[in-house]
Each structure stands twice: as C-alpha cells, then as structure tokens.
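Going by Swiss-Prot, these are the annotated features:
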| type | residues | note |
| --- | --- | --- |
| BINDING | Leu9, 11-12, Tyr15, Arg77, Lys86, 102-104, 133-134, Asp160, 163-164, Gly215, Lys218 | UDP-alpha-D-glucose binding site |
| BINDING | Leu9, Thr11, Asn12, Tyr15, Arg77, Asp102, Ala103, Asp104, His212, Gly215, Lys218 | UDP binding site |
| BINDING | Asp102, Asp104, His212 | Mn(2+) binding site |
| MUTAGEN | Lys305 to Ala | No loss of interaction with GYS2 |
| MUTAGEN | Tyr315 to Ala | Severe loss of interaction with GYS2 |
| MUTAGEN | Phe321 to Ala | Severe loss of interaction with GYS2 |
| MUTAGEN | Ile324 to Ala | Severe loss of interaction with GYS2 |
| MUTAGEN | Leu332 to Ala | No loss of interaction with GYS2 |
Amino acid sequence: MTDQAFVTLTTNDAYAKGALVLGSSLKQHRTTRRMVVLTSPQVSDSMRKVLETVFDDVIMVDVLDSGDSAHLTLMKRPELGITLTKLHCWSLTQYSKCVFMDADTLVLSNIDDLFEREELSAAPDPGWPDCFNSGVFVYQPSIETYNQLLHLASEQGSFDGGDQGLLNTYFSGWATTDITKHLPFVYNLSSISIYSYLPAFKAFGKNAKVVHFLGRTKPWNYTYNPQTKSVNCDSQDPTVSHPEFLNLWWDTFTTNVLPLLQHHGLVKDASSYLMMEHVSGALSDLSFGEAPAAPQPSMSSEERKERWEQGQADYMGADSFDNIKRKLDTYLQ
C-alpha cells in the first residue's frame, strides 16, 4: 500500500546503523508498506546514500532551516531539538496513516496489522504504564496536529525533556479513553523490562513482535564475535539478560547492512573485519567517529531519586543489580 508507511528517524551516523537494521528487519518480514526515514543534517552524505538503498524515502529535516514555527520553537526551547525533528513525522501528509518506530527497535515478525489501529495507538511505558512509550506508535499525519504539537512544545515544553513527555501531554486521554489504542506490550518489548519482570517474559516473550533496545547502551555499542555469532557483554548487565535479541540485531547487521556499508566505502575491508576473533579492534571503523561515552559526574541522592522516578535509573552503573544487592545486604546484616 503506497499511502501507508513505517517511519523512523536518525540524527547521526550511529543511529543510522540502527535505522538500517530496522529497515532490513521490516523487509525481511515482508512488509507491504513503504518505509521512510527522517534524517537530520548531522547524517553524512555517504550514510544518506546507504539509507536510500533500504528506505523508499529519505527526507532531510533541518529544523533550523525550516520555514514553519518549528524554527521559532527551537529558538525558544533549544533542548527540544531532536523532539522537534521527530514531530516532523506528522507533516508527512502524502501518507494517510503511519507507524513511527525508533531507530533502536528491531522487528521480529510481520507487523503490518498495526495499520488497522487508529491514532494514537501505542504500548504502555514500562516505567510508568499510564503513559505510552513513544518508541512505537500509530498515527495519522496532519498539518493541524503538527502545528498544535509545535505550539504545545513552545508553550509548555516536555515534562521529561523529550518527545515522549510532549506526546503524552498532547494525547492525554490515552490511558483511560479507548483501550483499543493500547498496543500489546509485544509490539514494543523493552529490553530492560525483560530483566525487571522475567517470569512474564518467560511466559509471553516468545510472542514478541518488536524489541526496543532502551537504555544508554545501544546494540551498535557492543562488540560482536562473528565466529560465535554472539555479543561480548557483561553477564551482569540487566539489558542483556536475554542476549538473543542483541545477537539477532548483529546478525541482521552483518548479513544485510555491513555489505552496504562496504559498498559505499564506509567500511573498507569487511572480510578482514569479519575474520577477526573479535570486532572490538574494528569497532571504531563501524562507529563512524563516535567518541566513547564520557564518565558521568557524581550526583546527589536527591538527583538520583529524581532520575529513578523519571525511569532513568543507571542500570549499567550505580544502579546495577550487583550494586543494589550489595546495598541491601549492608542493611540486612
């Protein structure tokens, strides 16, 4: 169907790798809808050419250069830059209905049935289920809605500093108005929630249709061993309690995306890259100049509490399972 589309967004070359894997997984599961990727000016020309081989439409979104009120909103609230870029998906009025998917999602089976849903359909957020998670949602492009969202962003901002807070404020009736707009969790399975509710995952995880790699560490940040076809990761990392999803992401990347990157000169020698015992030595070649994450400054207990309440616990560091267990043990002794 040419009037319906899956839409994603990439704001740099690193997330473009995620978008390419997402697009490849949609194709692998034989979607009949068009595929669109919105890109910011930070995406390189060479990477944009790779995106054009996977997606039907590659659309540059430069909020600073836009002629609409998005530019004025950005001047007023510069912290919402990426959010305003994502909101541009509502301006794609050449399509009657779309499904937006973040670039850190992976499709596990055909999900074209999502187009039977109405705006705004989304799955609950694992951190606060009365809010929906904006990583996967069904929507209807509309210039009127787009302008209203821009106005809301300008006047009120976002309670979480990102698109999810803004969209939950705009579609505030989602929690109680119409249960048919609540997508089953299997359409947006959070990799972190697997760890937090393992029994449910064991019972229902086999039905997962989309996995969402939430958290600071994305699939492309791990190292991968092509000989064992598995990621090299810390067994205590809560986001990899079930690394088969990470392995599946990397399998899709090495099979479908890596050859495209090589063809366009973004990876010089894929064969020697894959012959390495580990990819850690070549990871910089695939990170396109990504700098390693800077060490996080220490925060007060009050700041840490606020981050927990906002669903931003540092599962990879201070709030890891081992650290929490160690703290509890000191109180229980």
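Backbone N, Cα and C atoms are what each Cβ position is placed from, and that goes for glycine too.
So, quick note: what you're seeing has the original residues, none of the substitutions.
Annotated features, which come from Swiss-Prot, shown on the structure.
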| residue | record | DSSP class |
| --- | --- | --- |
| Leu9 | UDP-alpha-D-glucose binding site | strand |
| Arg77 | UDP-alpha-D-glucose binding site | coil |
| Asp102 | UDP-alpha-D-glucose binding site | coil |
| Ser134 | UDP-alpha-D-glucose binding site | strand |
| Asp163 | UDP-alpha-D-glucose binding site | helix |
| Gly215 | UDP-alpha-D-glucose binding site | coil |
Exercise for the section: Calculate the distance in Å between the alpha carbons (Cα) of Asp102 (UDP-alpha-D-glucose binding site) and Lys218 (UDP binding site), and round it to a whole number. Expected result: 12
Exercise for the section: Using a 10 Å cut-off, grab the number of neighbouring Cβ atoms around the Cβ of Asp102 (UDP-alpha-D-glucose binding site), all chains included. Expected result: 24
Practice task
Can you tell which of Asn12, Ser134 has the least company, meaning the fewest other C-beta atoms within 10 angstroms of its C-beta, among these binding-site residues?
Solution key: Asn12
Handout entry: Other CB atoms, at most 10 A from the CB of Arg77 (UDP-alpha-D-glucose binding site)
Key = 18
Completion exercise
Whole-number Å distance separating the Cα atoms of Arg77 (UDP-alpha-D-glucose binding site) and Ala103 (UDP binding site) is 24
Handout entry: Sparsest-packed of the listed binding-site residues (His212, Lys218) - C-beta count within 10 angstroms
Key = Lys218
Practice task
Restricting to the same chain and to sequence separations of six or more, state which residues have a Cβ under 8 Å from that of Leu9 (UDP-alpha-D-glucose binding site).
Solution key: Tyr15, Ala19, Val37, Leu38, Thr39, Thr85, Lys86, Cys89, Phe100, Asp102, Ala103
Completion exercise
Looking at the binding-site residues Asp104, Asp163, Gly215, the one with the fewest other Cβ atoms inside 10 Å is Gly215
Practice task
In whole Å, note down how far the CA of Asp104 (UDP-alpha-D-glucose binding site) lies from the CA of Lys218 (UDP binding site).
Solution key: 7
Fill in the blank from the handout: Quick note, Asp104 (UDP-alpha-D-glucose binding site) and His212 (UDP binding site): C-alpha atoms separated, nearest Å, by 6
Fill in the blank from the handout: Whole-number Å distance separating the Cα atoms of His212 (UDP binding site) and Ser134 (UDP-alpha-D-glucose binding site) is 11
Practice task
May I have the list of same-chain residues other than Asp102, Asp104, His212 whose Cβ is within 8 Å of the Cβ centroid of the recorded Mn(2+) site, in sequence order?
Solution key: Gly18, Met101, Ala103, Thr105, Gly135, Val136, Phe213, Leu214
